[in-house]
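Per Swiss-Prot, the features are:
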- 337-350: domain 'CRIB' (DOMAIN)
- Ser338 to Ala: Reduces interaction with CDC42 (MUTAGEN)
- His345 to Ala or Asp: Reduces interaction with CDC42 (MUTAGEN)
- His348 to Asp: Reduces interaction with CDC42 (MUTAGEN)
- Pro475 to Gly: Impairs interaction with BEM1; when associated with A-477 (MUTAGEN)
- Pro477 to Ala: Impairs interaction with BEM1; when associated with G-475 (MUTAGEN)
- 620-871: domain 'Protein kinase' (DOMAIN)
- Ile626, Gly627, Gln628, Gly629, Ala630, Ser631, Gly632, Gly633, Val634, Lys649: ATP binding site (BINDING)
- Lys649 to Arg: Impairs phosphorylation of STE11 and histone H2B and mating efficiency (MUTAGEN)
- Asp739: active site, proton acceptor (ACT_SITE)
- Thr777 to Ala: Impairs autophosphorylation and mating efficiency (MUTAGEN)
Amino acid sequence: MSNDPSAVSELPDKDSLDNGISNDNERAMGGNGDGGDGLRLPRTTGTLNVNALQKGTNAAHEAGGYKSMDPAKNAETTNDDDNNVVSLDDPIQFTRVSSSSVISGMSSSMSPHSNIDETKSLEAVTPNINTSNITPDHSADNTFSTINASESDHQFNDTLLSKLSLTDSTETIENNATVKHQQPVASSTVNSNKSSTDIRRATPVSTPVISKPSMTTTPRQINSASHSLSNPKHKQHKPKVKPSKPEAKSKPVSVKKSFPSKNPLKNSSPPKKQTEKSYYSSSSKKRKSGSNSGTLRMKDVFTSFVQNIKRNSQDDKRASSSSNNSSSSSITTALRISTPYNAKHIHHVGVDSKTGEYTGLPEEWEKLLTSSGISKREQQQNMQAVMDIVKFYQDVTETNGEDKMFKTFNTTTGLPGSPQVSTPPANSFNKFPPSTSDSHNYGSRTGTPMSNHVMSPTLNTDSSSANGKFIPSRPAPKPPSSASASAPIIKSPVMNSAANVSPLKQTHAPTTPNRTSPNRSSISRNATLKKEEQPLPPIPPTKSKTSPIISTAHTPQQVAQSPKAPAQETVTTPTSKPAQARSLSKELNEKKREERERRKKQLYAKLNEICSDGDPSTKYANLVKIGQGASGGVYTAYEIGTNVSVAIKQMNLEKQPKKELIINEILVMKGSKHPNIVNFIDSYVLKGDLWVIMEYMEGGSLTDVVTHCILTEGQIGAVCRETLSGLEFLHSKGVLHRDIKSDNILLSMEGDIKLTDFGFCAQINELNLKRTTMVGTPYWMAPEVVSRKEYGPKVDIWSLGIMIIEMIEGEPPYLNETPLRALYLIATNGTPKLKEPENLSSSLKKFLDWCLCVEPEDRASATELLHDEYITEIAEANSSLAPLVKLARLKKVAENMDADEDNDDDNDNEHINKTNNCDDNNDSKETVNLDVTEDDKQK
């Protein structure tokens, strides 16, 4: 050690340097920082494995991928954390270590004898010595140099601790040797990369090198070196113990230090943590030599324990961060407006390009087609017709009575500026008693004027409805939710002006009584408006706009009642979606139930107004059931006091799907009287049953005459004339019957003919059952109805033509076909063919062809047909039908008697068979008893 005074004078103050370094050592090694006693520890010998330098250098550079176990810290603190882990490997190293006490930890844990033994063992292993780059003058500062270069490598692995310490020491030695002959400067930068290159050049890889005892430091030299740091002149050059931030891939860090001109090793400022590295370099040799194996094993266990704790904490932090990210992303996803989900395309009907057949038809449609008798060839020839009739068949069979009300009567458009009348179901309807089967509307949706000769002048109070009454139209689909979400339509001034002729007390707008036909239109209009007040189910597109957030479309009334509901619904998360859906469905069902109850109360209230009070059984006597209609039984009775025959139709209101339609029928019939329409007498409500008293036609229906008698052309003309007269009246009121057939044409004993909305079904046979198997009786339907096209009042003219064929041949065309095949034949065949057309006169043929034109535009109207030659010249008087009515009635009575006798005979035969069976059983029992008695006697 040189005693150059200049060098000593330039060294920094020892106390100030040790205070800064000891504080860092306390944080890293658990010291208490209460003094510098560690500086006075005795020195011990040290060795340097030069062979390990090169391997350690390579391993240190290859360990660049190591990452910090603590994600909360930056990458630049990795080296400090790793050193902290290493320091825990030896509990003895928890003493204060200053920059001058190089091997104080070693001296405190091992005696000089153990160090000497270790040195001897190392010398025995590697006797070759290479001192080409090491001089005895520098031997006292080798360990300081090791500390100096330790900061150049900030990433290392625990398995390379011993090699790293030696490598750093050698790098610093070479570095010091390089700057030895330089001029003294205030600060010089030392790059450990260059030093690493120099040491590799100086030390061959193939030569194992280990230091001689000359490399060891004595306690005296260490104390001298420690004392050399006490000069306060170089306080401004006090080295920073904090490691600089490493660059990418752990590049060595340049450390600025001050070196004297002659002995640069004196000014080597040892950073913290190198003492532990130098110690572990020797402890790794001890593992190889087998000394202190128990202590090392405990150290290994403790080290692995600490590292596992670090890893677990790192995994927990990563898991928590990932869970936080996932939760935040889930919240973001919950608040994001999604696209439609769970969409299903159940059926896709296509056409095979080769065969031309439909592919992908629903199973129900396939069954209908196969059971209907429509062959594959027919399906291929008229594919679109098949599709239309299948849809129509399903609509007719699945529709309810309330929807039928919209299909029965005509539609009139409101004023253009009315937002409440945006769809046809929101329009007014004129109604008259239809039949028990379906009937369709033919009203206007465009408001185009028609000829005025079919209109009643009293209907001009509503110009828009009068002008566009007879434009052919189909019932439009149900209005969207926007219609139901609007304000109550019945209170709008536009609808008030349209309904200003209603005499009812239920109308919410001011009304002007009128005894003419406008009463019917206003009555039906009010019922239609009440229909619109029903809450509609939510439309799916409004849901998908905020999915998966549950929200519903509210009407203004609902929003006013619960203004906080939308805000609560928009905060929902996908996890609460099923609960929200269930609650929403429950609310909708509850609202529907309340609406049904409300409408039921309104229905009974309205019935009580239009019906008479009292018990009908006290006013009518001798009730005899003569038929069973679709909506109730039909009875005949005599009015007490006058002895007039009446027909009573009894209906259970709870079982009626079309209660509103029944009310409108009663109201229309009350205000309408026509000689060719069955007149309404009175109505009663008794114990939940509606009793409708009507004019009784004792001759029965035209069906009895057709099935039992043969009509002449004159008699057929009489029936056509009376029927057309009634249709003209209905059409003038904006009503179409849509179910004209022989069952709904009633006759009196004098031959008078009247239209009715129900048919007598006293004749129970196969033919009559076929007529009533399907609501709407497709055999009399017009092609435009079957093909789902727009239609108007001329559908009744087509039905009249089919009824003419029925009167000629005894049955309508296609009666023996299934209803679906009959619809197919009507749609594809057009005008049906007669069996014997040559037997008809030219006037009847012309009249029939005019009635059965496929195109509605070419078909005649009721007024035009009334002026036809066949009606004016060939048709006979009504009295000509009286003999046919009497004959048909006699035959019908005879059939009923025969049927009763057959039933009695069948009952007698069954009784005789049962008696014979009983006698046979008794005989067998007696025989068995006799046999048993004889056996007993023998015994």
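Quick reminder: no glycine exception, Cβ is built from N, Cα and C everywhere.
Unsubstituted: the structure retains its original residues.
Positions of the features from Swiss-Prot, shown on the structure.
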residue : record               : Cβ contacts under 8 Å, 6 or more apart
His345  : mutagenesis position : none
His348  : mutagenesis position : Gly360
Gly632  : ATP binding site     : Lys649, Gln650, Met651, Asn652
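Residues of the domain 'CRIB' (337-350) grouped by DSSP class, helix first, strand second and coil last, total 0 helix, 1 strand, 13 coil. Mean model confidence for the domain 'Protein kinase' (620-871) is a pLDDT of 83. The number of other CB atoms found within 10 A of the CB of Ser338 (mutagenesis position), across every protein chain shown, is 14. The two recorded residues, Ser338 (mutagenesis position) and Asp739 (active site, proton acceptor), have Cα atoms 50 Å apart. Summarising the environment of the residue listed as 'active site, proton acceptor', the number of other Cβ atoms within 10 Å of its Cβ, over all protein chains shown, is 27. Between the binding-site residues Ile626, Val634, the minimum number of other C-beta atoms within 10 Å of a residue's C-beta occurs at Ile626. Of all Cβ atoms in the protein chains displayed, 14 besides its own lie within 10 Å of the Cβ of Gln628 (ATP binding site).
All protein chains included, Lys649 (mutagenesis position) registers 22 other Cβ atoms within 10 Å of its own Cβ.
The residue listed as 'active site, proton acceptor' sits 21 Å from Ile626 (ATP binding site), taking the C-alpha atoms as the reference points. Annotation note: Asp739 (active site, proton acceptor) sits in a coil segment as assigned by DSSP.
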